[in-house]
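Heads up: the structure comes next, in structure tokens.
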Amino acid sequence: MKPKLMYQELKVPVEEPAGELPLNEIEAWKAAEKKARWVLLVLILAVVGFGALMTQLFLWEYGDLHLFGPNQRPAPCYDPCEAVLVESIPEGLEFPNATTSNPSTSQAWLGLLAGAHSSLDIASFYWTLTNNDTHTQEPSAQQGEEVLQQLQALAPRGVKVRIAVSKPNGPLADLQSLLQSGAQVRMVDMQKLTHGVLHTKFWVVDQTHFYLGSANMDWRSLTQVKELGVVMYNCSCLARDLTKIFEAYWFLGQAGSSIPSTWPRSFDTRYNQETPMEICLNGTPALAYLASAPPPLCPSGRTPDLKALLNVVDSARSFIYIAVMNYLPTMEFSHPRRFWPAIDDGLRRAAYERGVKVRLLISCWGHSDPSMRSFLLSLAALHDNHTHSDIQVKLFVVPTDESQARIPYARVNHNKYMVTERASYIGTSNWSGSYFTETAGTSLLVTQNGHGGLRSQLEAVFLRDWESPYSHDLDTSANSVGNACRLL
């Protein structure tokens, strides 16, 4: 039962009329209000602008922090990166009419060593920089021996030297001498880890400059084998990212190590095929990233080498020029034999479906796998005016005299690169399945428009070699070559 309540009507207080302000005071009040609004707007814009500036500065300073999702583009690199192609041209190999000339590999290496201040990291396959290593007495070994001497001088002058090398089954004298000089060396047992080898070839100096290319730590790679690589100067953004690949090798070089099921985040990268690094390269805007093989050695964000290579092939619309020592659409070292057409299919599709001009310059020497010839002939057979498929294959043979023929494992074109109208790919692997699925390798990919950049320089090198007298059609007589080419 509700209690009986007494309600009393409340009286709303009546507002007394306010006195009206004089007209001049009203105008003054409106002007002051307008001014206050403008001041507030300026303050808000200043705060927002300052916040944006500090955010940008933070990203520049702490670019390696994990601040981006998988599809967010990282901040550009503002280093004045300079790329220089470097080559080893074997003694006796001349291009008299060529307009393309690049610094030598030994010149570039010695320059990097002379300029090293704090650190040098080297990822390598094997070490034979002296005549003693190869049981030879060749004057041309002098360049390799000088490189070794300069390497030995680094640690005593305060440079931290780290060397990751494939677990060797050959000479150790160079590595032992470097250990004695104060360098650190770790041997990576890729055979145990992935049934492959550490085939990578790169240097990182002061986390600012780097070399990446086909040259091994071998005196023959400086004077008796044709090599190609790139030196990147003043490009700490890319150099630090390459150091992450080295750190993976360094980690795996520890005793009892194994490949992590998930790599620690410190190995991750933000730069890959989907989000390449924006850089200024030789004064021109470019996109770049580093890829790695095999896939188990690719932490989060790292594009596998094969995926990167195939993306270059699939993106080409005009031409694809390839220079590589070995080309085999097989798992070269597998037993039983396995067909592996990943790259082969991409090249055939590019030529047939998109009308892309494909050129392959394959090396031929005394150690070439004879089975390559059948696969190369199969590719070349697609050259047809009716289908408008334009694939051509040539063999590059380094001329050899009697004394040079006595140098073991020399006198070969060891290049491993590709160039299209859009991109350049410089790697460390031969083009067969095992190199991408089991063996450790690294590649640099750069997309750059215009002339004078890395891409156009690489194209010029390819055309120089393609049009040289050292390049031969597959139907060339073996007798006319005068070398131990096993593919003719």
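Cβ coordinates come from backbone N, Cα and C, glycine included.
This is the original sequence, none of the listed changes applied.
These features come from Swiss-Prot:
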type: MUTAGEN; residues: Ile163 to Met; note: Slightly decreases exonuclease activity toward ssDNA substrate
type: MUTAGEN; residues: Gly170 to Leu; note: Increases exonuclease activity toward ssDNA substrate
type: MUTAGEN; residues: His199 to Ala; note: Loss of exonuclease and phosphatase activities toward ssDNA substrate; when associated with A-414. No effect on protein stability
type: BINDING; residues: His199, Lys201, Asn216, His414; note: phosphate binding site
type: MUTAGEN; residues: Asp206 to Ala; note: Loss of protein stability; when associated with A-421
type: ACT_SITE; residues: Asp206; note: active site
type: MUTAGEN; residues: Val230 to Met; note: Increases the exonuclease activity toward ssDNA substrate
type: MUTAGEN; residues: Leu306 to Pro; note: Loss of exonuclease activity toward ssDNA substrate. Forms aggregates
type: MUTAGEN; residues: His414 to Ala; note: Loss of exonuclease and phosphatase activities toward ssDNA substrate; when associated with A-199. No effect on protein stability
type: ACT_SITE; residues: His414; note: active site, nucleophile
type: MUTAGEN; residues: Glu421 to Ala; note: Loss of protein stability; when associated with A-206
type: BINDING; residues: Phe436; note: Mg(2+) binding site
Around Val230 (mutagenesis position), how many other CB atoms lie within 10 A of its CB?
23
With an 8 Å cut-off on Cβ distance to the His199, Lys201, Asn216, His414 Cβ center, who else from the chain surrounds the phosphate site?
Phe125, Thr200, Gly213, Ser214, Ala215, Ser221, Lys416, Thr428
Once the chains shown are all counted, how many other Cβ atoms turn up within 10 Å of the Cβ of Gly170 (mutagenesis position)?
10
Among Lys201, Asn216, Phe436, these being the binding-site residues, pick the one whose CA is nearest to that of His414 (mutagenesis position).
Asn216
Cβ-Cβ under 8 Å from the residue listed as 'Mg(2+) binding site', same chain, 6 or more residues apart: which ones?
Ala293, Pro294, Pro304, Asp305, Leu306, Leu309, Ala342, Ser429
Extent of the phosphate binding site in Å [max Cα distance among His199, Lys201, Asn216, His414]:
13
Nearest to His199 (mutagenesis position) in three-dimensional space, by Cα, is which of the recorded positions Ile163, Asp206, Asn216, Glu421?
Asn216
Given the mutagenesis positions Gly170, Asp206, Glu421, find the one whose Cα is closest in space to the Cα of Asn216 (phosphate binding site).
Gly170
May I ask which residues of the same chain, at least 6 positions away in sequence, place their Cβ under 8 angstroms from the Cβ of Ile163 (mutagenesis position)?
Asp121, Ile122, Ser124, Leu175, Leu178, Ala183, Gln184, Val185, Arg186
Determine, using Cα-Cα distances only, which of these recorded positions is closest to Gly170 (mutagenesis position): Lys201, Asp206, Val230, Glu421.
Lys201
In three-state terms from DSSP, label Val230 (mutagenesis position) for me.
strand
